[in-house]
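Annotated features in Swiss-Prot:
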DOMAIN    35-295  domain 'ZP'
MUTAGEN   Val52 to Glu  In ns120; results in defective neurite extension
MUTAGEN   Pro107 to Ser  In ns117; results in defective neurite extension. The dendrite extension defect is suppressed in a wsp-1 gm324 mutant background
MUTAGEN   Val191 to Asp  In ns116; results in defective neurite extension
MUTAGEN   Glu217 to Lys  In ns88; results in defective neurite extension
MUTAGEN   Gly394 to Asp  In ns118; results in defective neurite extension
Amino acid sequence: MNQLWRASCLQVLITFLLIHQNKASEKDRFVELVDCIADSFTVVLNKSDPEVMRMISNPKSQPVVYVYGHKTRHPCGTSMKDEKGLTNFNLTIPYGSECDVTLTDLPKHRYAETTVVLEDNADLSFGKTTRLNHVFCLYTRNVKTIRFSDVSNGHEVIASTGGKPKPKVEMLFRSTDSGKTLQAARENEFVEFFIALSPDSAYHGISPKECTFSDREDISAPDAKKITFVQGGCPVNGMNDIIDPLANVNDQIYFSKFRTFRFGNQSTVFVHCQVQVCLKKDECSKTCYKKVSDSNLTAERLRFRHKRSITDLERRTTRSAPTDDNGSLDLTNSLTVVSRIESAELVASPISQPTIVDTPSEQRRDPCPKSSNMGFIPLIIMGSLASLLLFSAGAAIYFGCKLKSMKKKDSFDMMSAFSNPTVSMPVTYSHYQRSAYNASVDSLYR
């Protein structure tokens, strides 16, 4: 009973110490994140850290952050405040002997680490606070990808407080005629094959290490059939009847062309590739791959064409499964190879009509009738409008001419009236023009 009690007390004590240690480590950490690029990494300080906030707000403080042991070297340290009051929370540490930060090669990764120091230069007391924070970067060396159409990253799950950039590697198949991305192809037809890296600030080159055709999603199955066309980082000789040797564009894109085939009667073919990812292009450069220097092919153009070509295609569901204890995932997709007989049957078979299920009358909607003469209706309307326009113009011309002739007939010519002696001009007087003088004058003519 006493032993059980002692064990319980010891377990509670260990749990308390672990919790206290984790809280202390979180409290002591003043680095928010680490941004890893190819030739250096940038340490970003936590702006909400109480000590950092206190030194920034104190006008007399002079906070600095630097690589441990290299305070006097300019590239290895920086001041967080300048004379103008501007603040800086970033420290970029280059790789090399200058700051004694080097990349260490591991079987699956590259590793760089150091320790940064945060202190106040204005504090000259003996017991001033100096804080240390361990930082590191972890770079993936190999990427296992089996997928045709999407970006596949290294999925290794490693507990860390540093940075771990993920390379973007894409594998896809395209038609040799239209250049569209393929999910199915006919047997014995040529298909283009691409492996492309989208270069970023960390990764600038790739190199295929091993690529295999297989009839199984799980390539490690005992009865899986395999055809390896890249092995040991170079194309396998004697595979020209199936696939051409991979060619290299700028150490970032590898492409080839192969003739589709089937494993027996199985129409699904899987492609497995393991790719080495490099921080510099020359690290992945190999002479066994044919280099194409005059090509304008880039990963961005490949991705643009791929996205444009798959908009009308049904996206296949991604299947993933863990492959090792580190938790890395292999993404799987398949290429359907249709035989000549199956292709002929698909062409000859009638198009199946969808079955119409009877629905209640209030929910059933009859489709709008489509007449075969729907295309002639606009022509008929246009002809009628043109005829009406011509008729209106003719009527307007006819009535205009007739009105003009009537005006000429009823008009009065003053010169012809005075020159013709037989014409009598009656003179009328208004009521207001009749006067005594006018009456006497009028009587003379009667």
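Backbone N, Cα and C atoms are what each Cβ position is placed from, and that goes for glycine too.
Between the mutagenesis positions Pro107, Gly394, Gly394 has the most other Cβ atoms inside 10 Å of its own Cβ, all protein chains included. The Cα of Val52 (mutagenesis position) lies closest to that of Pro107, out of the mutagenesis positions Pro107, Val191, Glu217, Gly394. Cα spacing between Gly394 (mutagenesis position) and Pro107 (mutagenesis position): 95 Å, rounded to the nearest whole number. A distance of 21 Å separates the Cα atom of Val191 (mutagenesis position) from that of Glu217 (mutagenesis position). DSSP assigns Pro107 (mutagenesis position) to coil in the three-state reduction, outside any helix or strand. The two recorded residues, Pro107 (mutagenesis position) and Glu217 (mutagenesis position), show a Cα separation of 25 Å.
For Val52 (mutagenesis position), the number of other Cβ atoms no farther than 10 Å from its own Cβ, over all displayed protein chains, is 21. Across all of the domain 'ZP' (35-295), the predicted model scores a mean pLDDT of 86.
Secondary structure at Val191 (mutagenesis position), as computed by DSSP, is strand. Reduced to three states, the DSSP call for Val52 (mutagenesis position) is helix.
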